[in-house]
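A.B. asks: I grabbed these lines from Swiss-Prot:
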type	residues	note
MUTAGEN	Phe241 to Ala	Reduced single-stranded telomeric DNA binding
MUTAGEN	Tyr249 to Ala	Reduced single-stranded telomeric DNA binding
MUTAGEN	Phe293 to Ala	Abolished single-stranded telomeric DNA binding; does not affect telomerase activity of the holoenzyme telomerase ribonucleoprotein complex
MUTAGEN	Tyr388 to Ala	Reduced single-stranded telomeric DNA binding
MUTAGEN	Phe423 to Ala	Reduced single-stranded telomeric DNA binding; does not affect telomerase activity of the holoenzyme telomerase ribonucleoprotein complex
BINDING	Cys555, Cys572, Cys575	Zn(2+) binding site
MUTAGEN	Lys660 to Ala	Abolished single-stranded telomeric DNA binding; reduced telomerase activity of the holoenzyme telomerase ribonucleoprotein complex
Amino acid sequence: MKLTKGGSYILKKVDRKQFYQDEEIVMQIKKILGQKTTDCKQYIKCECIDGLGDEALIYFEMLANQNQHLQKNDVIMIQDYLNDKTQNDKIVVLVTRFQFCKASHVQPKTAQKESIQLLNTEKTIIQKSKITKNPAEEVLKFIEVNEKDNSSNSEDMIIEQQKQEIKNNQKEKQSINGFNLEDSYSNISDITNFGGKSNFNIGSLSDQLSKQTLLISQLQVGKNRFSFKFEGRVVYKSSTFQNQQDSKYFFITAQDANNQEINLSFWQKVDQSYQTLKVGQYYYFIGGEVKQFKNNLELKFKFGDYQIIPKETLSANYVQPLALQPSKQFGNDSIGDSDYSIHNLIEKEESIAQKGYNGQKNNKYRQNNNNSKHTLLISEVLKTSKQYLSVLAQVVDIQSSDKNIRLKICDNSCNQELKVVIFPDLCYEWRDKFSINKWYYFNEFVRQIYNDEVQLKNNIHSSIKESDDQRKVITYNQEQGVFKKSISINSNDSFEIKPKISYKNNSNQEQRIYSSIEEIIQQAQASEIGQKKEFYVYGNLVSIQMKNKLYYYRCTCQGKSVLKYHGDSFFCESCQQFINPQVHLMLRAFVQDSTGTIPVMIFDQQSSQLINQIDPSIHVQEAGQYVKNCIENGQEEIIRQLFSKLDFARFIFEIQFENKEFNNEQEIAYKVLKIEKENIKEESKYLLKKLEHLINNNQNN
């Protein structure tokens, strides 16, 4: 079942994978069953009903300081929910994002049979009795009747009034500062006036230009619909695409005066607008709608009329009421005594952009935007604030579609993979050229944060080149705190398996074989995929990593980790209920002896015992909660001082390695199973045995 925006649906039929960002489910509050308020959150339990008469039990979660109050008969639109389950034949849903249903503008011609168009203009209560046989049609009729009673707030009425005012005042506005607007802009009316129904008149261009010009930071979803002006410079233009309904569309990326970027998508008169827009030029975009696309905003030009007005054309024919200022995008570029007209500024910036596209290094514009002059490691990409950079990395995963190519790349600088998204035209050029495990140069890519994750994407300056030095990367599991190593394919690198040095401890019932770190690494690298093996080693604990997360949450039911939702509420998918989780420690550190060092993961029981050994006042069962409280209260220094007492502390470690395969790569993870206090007597016997072994080897040689 395909969802449509504003449609009425039975929640138990909704597949989470089909719940897209732009689609919303309409529900009506039938009864308020209870509510709970904490310091920062408010939880309201309601019995709701949809347009088909199906009931659901919904838990609403909202900020306590927003003063939002749900009441009976309120109509809300569910925009995002975390899960749903059945309880007493009712669907139970945890809703995290919603809005009150506000409807005063409907387009019956475009509304589908089970779809209503709901916009943020005026709150309208839809009574349950109004929703009968066909909920969509009844809602449409009700809203139409309601609009007649509230005609002063109707968007259609406002548009009609605006048209009438334009006609009445058209003669007075024909001439501004000696220029005849209708004559001056008749040459661009054909390429900038799109759509079937006219909301804007080219003769009233001065009215349009007087609309508020917003920056990207000022854009809000549902506000100023069709009634604002956005000024931007086109920095990227995609190819045209065709969707399943055989309609064309394309998108661009534009920069505002603060160098922020936003995507603009165009769905009407695609061929004309595609020819109008040129990369590197400034335009006024009038009549767009701000939409939420995943975690980013975009301007969508699909419903209603819109106009694209080249700013270069305006500077030649129109004296703008506001004084034109030099573009802020030039940073410290010296303009001198040159003309401050927009025409000259566009020519200058277009020339600079062209130099950057041709790869010249004297690109001031790009340098002011933190252009990278050398190839960075992935670990540097994750930390840098540079916007443009280059990377040499190995491709470990490829996902290709008609619209883009999505890669995962890695190198030996850290344990994290980096996502790369390649859009047209590089997408078409490299669609069949990437190979798993090969190394490539990704030159002049744009660094962006998407879903709290660092990614790279291409623009018009980006290029890709296959590296001449192909290397093999052995990846050690990131979750268990270990490293990566790259080996040149062209070299003669190999692993030498040395004779095992061991000592059997006959003083205890348990027979132990002690190994060195070097021996453990050798056996791990020579092992087969799927193999596990345990070792005992005398070693020092060094460098517990404070930069990594030190704890996680688990449910008592099956010991599975749980997700932390907004506020302090936790929901276990196994129990299907809200829980009070347990806090467990997970420490990443290094174990070292005289032969080498390996990174290890130390989980809750062993980590808690270490903390208890340093400070006996911290009970083993309370160590996780103690660390969590210190971090949340900004007392990381206490934890840092606590861990510093463990630096180079000597223990007997039981260590397990596991050889895995992930994405056609070899992964070796080391985990600490047991930690014991050092035994000087037993270690002395082990060292004596090791010394005898070395002496015998030297005599034989």
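Here the Cβ of each residue, glycine as well, is placed from N, Cα and C on the backbone.
Nothing has been swapped: the model has the original residues at all the noted spots.
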A.B. asks: Which residues does Phe423 (mutagenesis position) neighbour through Cβ under 8 Å, counting only same-chain ones at least six apart?
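C.D. replies: Counting only residues 6 or more apart in sequence, the Cβ neighbours of Phe423 (mutagenesis position) under 8 Å are Tyr236, Ser238, Lys403, Asn404, Lys457, Asn458.
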A.B. asks: At the Cα level, what's the spacing in Å between Cys555 (Zn(2+) binding site) and Lys660 (mutagenesis position), rounded?
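C.D. replies: About 27 Å separates the two Cα atoms.
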A.B. asks: Phe241, Tyr249, Tyr388: which of these mutagenesis positions has the highest Cβ count within 10 Å of its own Cβ?
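C.D. replies: Of Phe241, Tyr249, Tyr388, the one with the most crowded Cβ is Tyr388.
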A.B. asks: Just give me the nearest neighbour of Cys572 (Zn(2+) binding site) among the mutagenesis positions Phe241, Tyr249, Tyr388, Lys660, Cα to Cα.
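C.D. replies: Nearest in space to Cys572 (Zn(2+) binding site), counting only the mutagenesis positions, is Lys660.
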A.B. asks: Would you please pick out, from the binding-site residues Cys555, Cys572, Cys575, the one with the fewest other Cβ atoms within 10 Å of its Cβ?
C.D. replies: Cys575
A.B. asks: Do me a favour and check the Cα-Cα span between Phe241 (mutagenesis position) and Tyr249 (mutagenesis position); whole Å is fine.
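C.D. replies: Cα of Phe241 (mutagenesis position) to Cα of Tyr249 (mutagenesis position) measures 5 Å after rounding.
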A.B. asks: Between Cys575 (Zn(2+) binding site) and Lys660 (mutagenesis position), what is the CA-CA distance rounded to a whole number of Å?
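C.D. replies: That separation, Cα to Cα, works out to 30 Å.
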A.B. asks: Between the Cα atoms of Tyr388 (mutagenesis position) and Tyr249 (mutagenesis position), find the distance and write it as a whole number of Å.
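C.D. replies: Per the Cα atoms, Tyr388 (mutagenesis position) and Tyr249 (mutagenesis position) stand 28 Å apart.
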A.B. asks: Cα-Cα, whole number of Å: Tyr249 (mutagenesis position) versus Lys660 (mutagenesis position)?
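C.D. replies: The Cα atom of Tyr249 (mutagenesis position) is 44 Å away from the Cα atom of Lys660 (mutagenesis position).
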